[in-house]
Amino acid sequence: MTSTGRFTLPSEENFAEKTKELAELWGADAIRNSDGTHLDEAVLALGKKIYNAYFPTRAHNEWITLHMDETPQVYLLTDRILAESDTVDIPLMESFFAEQLKPNRDADPHKYWEVVDRTTGEVVDSANWTLDADEDTVHVSGVAAWHEYTVSFLAYIIWDPVEMYNHLTNDWGDKEHEIPFDIYHPATRKFVFDTFEQWLKDSPQTDVVRFTTFFYQFTLLFDEKRREKVVDWFGCACTVSPRALDDFEAKYGYRLRPEDFVDGGAYNSAWRVPRKAQRDWIDFLSGFVRENVKQLADMSHAAGKEAMMFLGDQWIGTEPYKDGFDELGLDAVVGSIGDGTTTRMIADIPGVKYTEGRFLPYFFPDTFYEGNDPSIEGLDNWRKARRAILRSPISRMGYGGYLSLAAKFPKFVDTVTHIANEFRDIHDRTGGVAAEGELNVAILNSWGKMRSWMAFTVAHALPNKQTYSYYGILESLSGMRVNVRFISFDDVLAHGIDSDIDVIINGGPVDTAFTGGDVWTNPKLVETVRAWVRGGGAFVGVGEPSSAPRFQTGRFFQLADVIGVDEERYQTLSVDKYFPPVVPDHFITADVPVDPAAREAWEQAGYRIPLSGCGGGQSIKPLGGIDFGEPVLNTYPVNENVTLLRADGGQVQLATNDYGKGRGVYISGLPYSAANARLLERVLFYASHNEDKYAAWSSSNPECEVAHFPEQGLYCVINNTDQPQKTTVTLADGTTEDFDLPDSGIAWREA
């Protein structure tokens, strides 16, 4: 039996009958168009709520082609060119996609551009270089031979990056490229608002304006071979203009350099420790963006329509987790559901009436092709999202893309029917209330609340070799029975640590925004965390936590005394490090499966092989059972009182340390898996001295999780796999109940 509501269906031209059929099958109460599509009159007449995608700053080439100096701009960094004499020529566009980017020759290059000696870091005097505009080459004189040089130059963005991606992915052939425009320019800003006002008048059947999105695209640049060159889902690189730079200088009292944007080629990645110029630009940009977003929302309301923001594409500057977002007047936020982390990124946004998730797969040919089974991805996506939804509900769900593609796959159609019904059933049973969280966990990094659920990310929901060992922290937490918040080092320095926090997690590689970089040289930060843990708090470090970029004070991890582990940075090799025996059985590792033969061999090896001499050593036979991801090399216990739980290959992967009334725990890495989510859950309960609370509402099988809803007197058990699972759930009174769950299954019981 299909229930109805809470579902948004995409449609397109000449597909009215099938749209009606699928709307009934999936219980859709709203219909939307997708990029490049329109809704038929017959679809508009179905009586469903109508979402209409609106692109404020593209799809009007008739305007922008007459004002090509008012497209968005970006500072680009050329390749490094080696000087072999006292002159060097630097080509501007050699590694950039000329259909997307075009050098800005209109604004004075000597005012807005920069030539830098990358060997010394010095800026080359503007008198020593000239621009050959015909060849897009900068000629530099008076340089030092065997030094590398670059040009940081302004470029117009002449093809909307999202439309470009869709164009290239779907092979749209000779379809006209949509040129974006920048509302920072008064004439273009007036055009945008005048156009929107007319669109509102011309769209009486639209109920929800689905802004996709607003004004500035996250950093997405392609190279000369039409490949992705630079991507940063949080990047503000594509937000620049000479006018904005001049206004920034007038407001903040200093002038931004091109280097403040290109950042030596890092383009201010969210992984970089944020600097003052970067933070100031974000504040400047978000102030401007939000002022104009509010005007669009107010216009939507005046026309009797809701204003919905898509969290993606041109979302830069909206900053949904920055204070004041609730003042913009937006009714809703919708975003792409890639996994549990991105689900929470949407669900936890404050200040809107409702949130909506656009589930995967997207109805595009790269997934919906003959021989593929998109239902596999659909269920996998649902399982990842479901565990997060139970912890922080989203109000609605839907899909995107071309419905005509999805309709050709009957198994997928049936899968979505099941998912939609289950989604609504969860809401009906819980009333949209989150499951109970048993601990309060804080993620500590440079960004804090402003980047809630956005840590350890480069591209949306796409972990890679350098990130997956840390991204798994968020993915594990997204569906765990804990309450999660994000705090910054500035928060701790200014206000201390909130009294209701049970555990703080700091993790990531050295010298990144997520571990903190030089902030750990501030003794007040170290004092505050130490005192808090000593008094009964819990600190969990992952990877290279609390690491200072340079070896100093005899420590690399500045809180090595708290977590019981430090990392050898080749400065103290002449000092022996001794490893205590690894503890084979512990509360933290109670659910870790270990092959009996491996355990026997490990025990016969005496738990460890102590190697005196430089660097010490440990355990030639690993106990195994845990995936720590990319190895963190040369970690060692700071003393022999540290409890080692895994220490393979001469370094520590998992350890605990008593610290006064509190505890520290070290984990070298945590890729997401059910086993690792269970491991982290046990770490959090142990570190916070809450072992006695762990059993209630726990599942014996890590592949299954329990969500308790005390207000409703209910609990559910979910199977997070595509295989049947058995588990035993322990209730609050210590009794147990057995469950036999089908693949992807969910079971409800009265609590």
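Even glycines carry a Cβ here, placed using N, Cα and C.
Just so you know, the substitutions we noted aren't modelled in this structure.
These come from Swiss-Prot:
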- ASP313: active site, proton donor (ACT_SITE)
- ARG32 to Glu: Lack of activity (MUTAGEN)
- ASN166 to Ala: Strong decrease in activity (MUTAGEN)
- ARG210 to Glu: Lack of activity (MUTAGEN)
- ARG358 to Glu: Lack of activity (MUTAGEN)
- TYR362 to Phe: Strong decrease in activity (MUTAGEN)
- PHE364 to Asn: Decrease in activity (MUTAGEN)
Nearest of the recorded positions (ARG32, ASN166, ASP313, TYR362, PHE364) to ARG210 (mutagenesis position) - Cα to Cα: ARG32
From the Cα of ASP313 (active site, proton donor) across to the Cα of ARG358 (mutagenesis position), what is the distance in angstrom? 14
Whole-number Å only: compute the distance from the Cα of ASP313 (active site, proton donor) to the Cα of ASN166 (mutagenesis position). 12
Considering the mutagenesis positions ARG32, ARG210, ARG358, which residue's Cβ sits among the greatest number of other Cβ atoms within 10 Å? ARG32
Site with most surrounding Cβ atoms, counting all protein chains shown within 10 Å, from the mutagenesis positions TYR362, PHE364: TYR362
Other CB atoms within 10 A, centred on ASN166 (mutagenesis position): 18
C-alpha of TYR362 (mutagenesis position) to C-alpha of ASN166 (mutagenesis position): distance in Å? 12
On the three-state reduction of DSSP, what should I expect for ARG358 (mutagenesis position)? strand
